[in-house]
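Colleague: Just lifted these from Swiss-Prot, have a look:
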{"type": "BINDING", "residues": "H429, D431, H500", "note": "Fe cation binding site"}
{"type": "BINDING", "residues": "K510", "note": "2-oxoglutarate binding site"}
{"type": "DOMAIN", "residues": "411-519", "note": "domain 'Fe2OG dioxygenase'"}
{"type": "MUTAGEN", "residues": "Y210 to A", "note": "Strongly reduced affinity for peptide substrate"}
{"type": "MUTAGEN", "residues": "Y213 to A", "note": "Strongly reduced affinity for peptide substrate"}
{"type": "MUTAGEN", "residues": "Y247 to A", "note": "Strongly reduced affinity for peptide substrate"}
Amino acid sequence: MIWYILIIGILLPQSLAHPGFFTSIGQMTDLIHTEKDLVTSLKDYIKAEEDKLEQIKKWAEKLDRLTSTATKDPEGFVGHPVNAFKLMKRLNTEWSELENLVLKDMSDGFISNLTIQRQYFPNDEDQVGAAKALLRLQDTYNLDTDTISKGNLPGVKHKSFLTAEDCFELGKVAYTEADYYHTELWMEQALRQLDEGEISTIDKVSVLDYLSYAVYQQGDLDKALLLTKKLLELDPEHQRANGNLKYFEYIMAKEKDVNKSASDDQSDQKTTPKKKGVAVDYLPERQKYEMLCRGEGIKMTPRRQKKLFCRYHDGNRNPKFILAPAKQEDEWDKPRIIRFHDIISDAEIEIVKDLAKPRLRRATISNPITGDLETVHYRISKSAWLSGYENPVVSRINMRIQDLTGLDVSTAEELQVANYGVGGQYEPHFDFARKDEPDAFKELGTGNRIATWLFYMSDVSAGGATVFPEVGASVWPKKGTAVFWYNLFASGEGDYSTRHAACPVLVGNKWVSNKWLHERGQEFRRPCTLSELE
């Protein structure tokens, strides 16, 4: 009976080499200008075609009047020598000119421009990446398909709608990934919009074809059968649906016979009371991460909250900050996470972004087994590295970090600038190397990453928080601020509570830059204590 499963097999075209637009909102803005240029070129082409048609129309109207007069008295008309001459001239010369005008291709300029710009277009991987980002945002922020389709997202300035065809394409992307849960959600949304009367290039038969199979793959045979019957009402000759109908009915009959004795056990399971909600502390990391991204589950006792303060910080009497101390705020106690306010100016931010933009490349991670740098699905951003010697602003920023932390930046890594893409994120990770990764920073020769300094260089309309799932902390982006924490205890042991993540950007454009400071050079700046965990 396996031959009955004819149900859908779709392959996306192979992706070509591309710049990975979907991983950086900053670079995606270039596409807006590209499309604007193409629209201008297209309008020029339309104007040229309209001018051409106007000339042909005027010529046709003139000849229509002339031939109407001539056909009333052909002999009398050509008996006039001027008319005879003009008739010869028109047929010998002017009709040839008209033929050339009609055959003239006005699209050359537009096609030429389109061909030039096409090399900068996103490709299949970009489109699929953007689609997956929507699915990721849907899960992380508990958004239903109707909310996304209608563009009702928090903080949006430019509301945008999804057509039934768009919803269908999202469902197809999920299907290609064998993600039948999202396939069902988006095919149902497409079907809903079609049922509401939306005019579309897709039809209900195609949607039901995918939907019935997605439901079947999730084990809901009754619903799959119902949807298949609905499809056959619209297209009784649909070969795959007819095959599936027989297969579903066969499976249901077989299950009914085999599982009769087990039906009582199943009913007992259904009546079993549900377990009480699990405390946030004991949820799997993925759930805690998503809850924190939504601003849920963040709890700190009043006693702990009383230990959090705001203060002016002069960098241990650093001359640069005595008259204008830095504004410091405690974000969390264990691990201690500090935010510095108004610590980088808008002008400095723009210079850093301008330096980074031409160098932005897809962000990578170090493979713990091979040590090779590679792109991964859980880190969606582009990054660039800036050295202090190449621009005085970068050098000044580096020294500011040293003055405020008291740590030596000469052994730190270069300033990393990152711009997050559609649904841009970096799932939970450690900044420091664990004991099973002894060679992680061996080539640097500066030891482990003792601390992290993170600048927020843009406000984010929705999403994009930095969260610490182990402890329940969430730090929200605020332009011009920076956060700082130690990854290692003073003993050099890793602080596993610093495991953190960059939440997906729901709406907006997130720019950050960070400085990873290393152990070497800090021996007397942050000496170890007698305890491993201090």
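Glycine is no exception: its Cβ is also placed from the backbone N, Cα and C atoms.
Every position carries its original residue.
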Colleague: Within 10 Å of the Cβ of Y247 (mutagenesis position), how many other Cβ atoms are there?
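Modeller: Excluding its own Cβ, the number within 10 Å is 21.
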Colleague: In terms of DSSP three-state secondary structure, what is the assignment for K510 (2-oxoglutarate binding site)?
Modeller: coil
Colleague: Inside 10 Å of the Cβ of H429 (Fe cation binding site), count up the other Cβ atoms and send me the figure.
Modeller: 12
Colleague: How do the residues of the domain 'Fe2OG dioxygenase' (411-519) split into helix, strand and coil according to DSSP?
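Modeller: Across the domain 'Fe2OG dioxygenase' (411-519), DSSP assigns the residues as follows: 3 helix, 47 strand, 59 coil.
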Colleague: Once the chains shown are all counted, how many other Cβ atoms turn up within 10 Å of the Cβ of Y210 (mutagenesis position)?
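Modeller: Result for Y210 (mutagenesis position): 25 neighbouring Cβ atoms inside 10 Å.
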Colleague: Within 8 Å of the Cβ centroid of the Fe cation site residues H429, D431, H500, which other residues of the same chain have their Cβ?
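Modeller: Other same-chain residues near the Fe cation site: Y426, P428, F430, T452, N487, T498, R499, A501.
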Colleague: Give me the Cα-Cα distance between H429 (Fe cation binding site) and Y247 (mutagenesis position), rounded to a whole Å.
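Modeller: Roughly 46 Å, rounded to the nearest whole number.
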Colleague: Taking 10 A as the limit, how many CB atoms besides its own sit near the CB of D431 (Fe cation binding site)?
Modeller: 19
Colleague: How big is the gap, in Å, between the Cα of H500 (Fe cation binding site) and that of K510 (2-oxoglutarate binding site), rounded to a whole number?
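Modeller: So the alpha carbons of H500 (Fe cation binding site) and K510 (2-oxoglutarate binding site) sit roughly 17 Å from each other.
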Colleague: Could you check which of the recorded positions (Y210, Y213, Y247, D431) sits closest to the residue listed as '2-oxoglutarate binding site', going Cα to Cα?
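Modeller: The smallest Cα gap between the residue listed as '2-oxoglutarate binding site' and any of the recorded positions is with D431.
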